[in-house]
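Novice: Quick one: this structure, given as structure tokens, is what I'll be asking you about.
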Amino acid sequence: MPLLVEGRRVRLPQSAGDLVRAHPPLEERARLLRGQSVQQVGPQGLLYVQQRELAVTSPKDGSISILGSDDATTCHIVVLRHTGNGATCLTHCDGTDTKAEVPLIMNSIKSFSDHAQCGRLEVHLVGGFSDDRQLSQKLTHQLLSEFDRQEDDIHLVTLCVTELNDREENENHFPVIYGIAVNIKTAEIYRASFQDRGPEEQLRAARTLAGGPMISIYDAETEQLRIGPYSWTPFPHVDFWLHQDDKQILENLSTSPLAEPPHFVEHIRSTLMFLKKHPSPAHTLFSGNKALLYKKNEDGLWEKISSPGS
């Protein structure tokens with residue numbers, strides 16, 4: 001069954017702006033979200049999701065109470081939630097393979113959902129802006145279309161994307177919202193930024209920059225974050241890129257050079273350095289081809305734990 005708003009099937013294709021104008025509650029929700037002040041989210045109880053990662057958990061989780069992601073310019077952050085059991089998935093989509101990613105998101109929630117119980121699937125889409133290359137617009141269209149193709153009824157509750165998440169300054173366009181968090185217990189979604197993007201922030205970012213596909217990073221049953229084992233081919237021309245100035249890196253390695261947050265270039269440089277240092281991660285980072293496992297400690301912070309059999 002299709003994507004629904006207020007119980008009615010969404011007419012596609014249409015722009016995000018036209019869609020919310022046809023459904024005033026959607027427009028009002030986007031307006032309220034844009035109007036929020038940004039909350040700084042601390043590391044306690046947080047599971048931070050990087051680009052091309054997804055994480056899913058439920059209110060039964062004793063370790064994780066918040067899922068979040070930020071630094072989305074043309075990317076979209078997607079939250080899918082089952083209202084019956086509270087199972088919640090957050091993912092940071094960049095349009096690499098939306099057709100494959102939406103079924104992954106759906107299956108992650110279905111692995112929790114007892115379909116005999118009451119409740120419905122609700123989706124929230126946030127991110128993107130009116131960028132020159134129309135990458136945000138394309139991703140919005142892809143996500144709406146793919147959710148509409150799924151077998152289950154999916155209720156579109158929040159749509160704050162592309163032109164609905166756009167602000168203009170000196171004739172340049174920027175996103176209003178770069179990041180969001182969702183409270184697993186209360187289902188509240190709010191504007192957020194994060195100081196702590198770990199664990200293993202560089203390793204996870206390197207996998208994405210090296211072209212890795214969307215992956216699930218968290219096992220809610222064991223309450224463990226699982227990283228790897230990853231493999232990638234050596235990053236092409238890594239020395240060339242490391243010798244370029246900030247302007248060249250911004251213009252060539254960003255989908256939206258004018259709209260990136262201030263730390264973007266520093267983040268790309270450190271990720272390139274990591275890729276140069278670890279051209280074959282299977283040998284240097286994943287001893288015995290074992291995943292790196294992390295679990296929250298009593299203070300709500302990530303702590304590395306031993307892999308089984310190590």
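Cβ coordinates come from backbone N, Cα and C, glycine included.
Although substitutions are noted, the structure shown does not include any of them.
According to Swiss-Prot, the experimentally introduced change P2 to G is described as follows: 3-fold reduction in catalytic activity. Quoted from Swiss-Prot, the note on the mutagenesis of C75 to A, S or T is: Abolishes catalytic activity.
How buried are these features, and what lies next to them?
Specialist: According to DSSP, P2 (mutagenesis position) is assigned to coil rather than to any helix or strand. In sequence order, R9, V10, D148, D153, I154 are the residues of the chain that are 6 or more apart from P2 (mutagenesis position) and have a CB within less than 8 Å of its CB.
A coil conformation is recorded for C75 (mutagenesis position) in the three-state DSSP classification, outside any helix or strand.
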Novice: When you measure from the Cβ of C75 (mutagenesis position), how many other Cβ atoms are you left with inside 10 Å?
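Specialist: Around the Cβ of C75 (mutagenesis position), 25 other Cβ atoms lie within 10 Å.
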